[in-house]
Amino acid sequence: MAAPQLFRALVSAQWVAEALKSPRASQPLKLLDASWYLPKLGRDARREFEERHIPGAAFFDIDRCSDHTSPYDHMLPSATHFADYAGSLGVSAATHVVIYDGSDQGLYSAPRVWWMFRAFGHHSVSLLDGGFRYWLSQNLPISSGKSPSEPAEFCAQLDPSFIKTHEDILENLDARRFQVVDARAAGRFQGTQPEPRDGIEPGHIPGSVNIPFTEFLTSEGLEKSPEEIQRLFQEKKVDLSKPLVATCGSGVTACHVVLGAFLCGKPDVPVYDGSWVEWYMRAQPEHVISQGRGKTL
């Protein structure tokens, strides 16, 4: 079951390099650099893109393509906003979109944009396995500059099954209708290491399971095999035959859980879009599980 999905979800650096040499008019290829970093890292993703990127790529700004009326970071935008933004980058209904980022891990933020395209009904979307890090390690071509795109017409319609809300997670504390997997680092989940955002304490949602997103990746930054990922879920006592929801700090690395499940033949994992930032800000103190100080009124 995983083999045909693997091709759609992940494409290799060599595949992309060959596709750029031999473009197909029937299904144009569009590369998007979806690099995004936590502010405290001090990295400027757009500037890094302009310094070097895969030829023909456009920069996808996760913060720009988000709901600016929300108090929480980069929540999903409206379908109209997403359609306008994707179209401005040259994406049409016929486009095969391939997404990557420039993180040191291989892939970090790109799975968020892969998930966004699928949530808005565009399933011809893949991730560059290993990201820009692996592309560079293979000495493949790079370009520099702003790389303007020819605008295209793109339509989007949100599939609500891709998202869970705060209310859904709160109700599930008692109902236990779905499992919750948190992709943050273990210390943040346990409450022993600080959150990277001011005013947010570490900890986790009651009953959630921790699988740090880096556990889905090899030391080279490539995605682990479906068999290895299945074992990872099994070791964490996550049952892929039952409903599952992904969360993290702000909805970015949660999409690694979605991708991992997808590669194992489970394409129906939604994301709690507000994730830990929203949960912490809205939760009662007893709903913040932490080995640290947790939350007090």
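Glycine too: its Cβ is placed from the backbone N, Cα and C atoms.
Pulled from Swiss-Prot:
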type: ACT_SITE; residues: C248; note: active site, cysteine persulfide intermediate
type: BINDING; residues: R188; note: substrate binding site
type: DOMAIN; residues: 25-144; note: domain 'Rhodanese 1'
type: DOMAIN; residues: 174-288; note: domain 'Rhodanese 2'
type: MUTAGEN; residues: C65 to S; note: No effect on redox potential
type: MUTAGEN; residues: C155 to S; note: No effect on redox potential
type: MUTAGEN; residues: R188 to G; note: Large decrease in MST activity; some decrease in rhodanese activity
type: MUTAGEN; residues: R197 to G; note: Decreased MST activity; increased rhodanese activity
type: MUTAGEN; residues: C248 to S; note: Loss of both enzyme activities. Greatly reduced redox potential
type: MUTAGEN; residues: G249 to R; note: Decreased MST activity; increased rhodanese activity
type: MUTAGEN; residues: S250 to K; note: Slight decrease in MST activity; increased rhodanese activity
type: MUTAGEN; residues: S250 to A; note: Slight decrease in MST activity
type: MUTAGEN; residues: C255 to S; note: Little change in redox potential
type: MUTAGEN; residues: C264 to S; note: Greatly reduced redox potential
Within the domain 'Rhodanese 2' (174-288), residues counted as helix, strand or coil by DSSP: 42 helix, 15 strand, 58 coil
Packing count at C65 (mutagenesis position) (other Cβ atoms within 10 Å of its Cβ): 20
Secondary structure at C65 (mutagenesis position), reduced by DSSP to three states: coil
Alpha-carbon spacing, C155 (mutagenesis position) to C255 (mutagenesis position), which is rounded to whole Å: 23
The domain 'Rhodanese 1' (25-144), counted residue by residue under DSSP: helix, strand, coil: 37 helix, 18 strand, 65 coil
C65, R188, R197, C255, C264 filtered to the mutagenesis positions whose C-alpha is within 10 Å of G249 (mutagenesis position): R188, R197
Stretch-averaged pLDDT - the domain 'Rhodanese 1' (25-144): 96
Candidate nearest C65 (mutagenesis position) in space, where candidates are the mutagenesis positions R188, R197, C248, C255, C264 and distance is Cα-Cα: C255
Nearest-integer angstrom distance between the alpha carbons (Cα) of C264 (mutagenesis position) and C255 (mutagenesis position): 14
Length of the line joining the Cα atoms of C255 (mutagenesis position) and R197 (mutagenesis position), in Å: 20
Proximal but sequence-remote residues of the same chain as S250 (mutagenesis position) (Cβ under 8 Å, at least 6 apart): Y72, D73, H74, R197, G274, S275, W276, V277
